Amino acid sequence: MADEKPKEGVKTENNDHINLKVAGQDGSVVQFKIKRHTPLSKLMKAYCERQGLSMRQIRFRFDGQPINETDTPAQLEMEDEDTIDVFQQQTGGVY
């Protein structure tokens, strides 16, 4: 009984979730808690619903790189409290 495995399980559970910040161009920051192996599309859709935006209107980037809907925090080596940047999709060109 010396090996108390539930304690290990608790640690794993804590490490399984990650807190991410999503920073908009207007300076707003929205926090999300997501599992490391959950596709980021879930976070992206939740952010859009919360902000009243369409997925087609904005782009998500992490460390300057575009994020695909199928990417997971684990694949992108995200750590707790990392920030995802949101940019408005640029349309058109010269006035």
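Yeah, the Cβs are placed from backbone N, Cα and C, and that goes for glycine too.
Listed features, source Swiss-Prot:
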MUTAGEN   Lys11 to Arg  Abolishes the formation of poly(SUMO) chains
DOMAIN    16-95  domain 'Ubiquitin-like'
MUTAGEN   Lys33 to Glu  Significantly impairs sumoylation of MTA1
MUTAGEN   Lys35 to Glu  Significantly impairs sumoylation of MTA1
MUTAGEN   Lys42 to Glu  Significantly impairs sumoylation of MTA1
Next on the checklist: Can you break down the domain 'Ubiquitin-like' (16-95) into helix, strand and coil residue counts using DSSP?
Outcome noted: 12 helix, 28 strand, 40 coil
Checklist entry - Expressed to the nearest Å, what is the distance separating Lys33 (mutagenesis position) and Lys42 (mutagenesis position) at their Cα atoms? => result 11
Next on the checklist: In whole Å, how far does the CA atom of Lys35 (mutagenesis position) lie from that of Lys42 (mutagenesis position)?
Outcome noted: 10
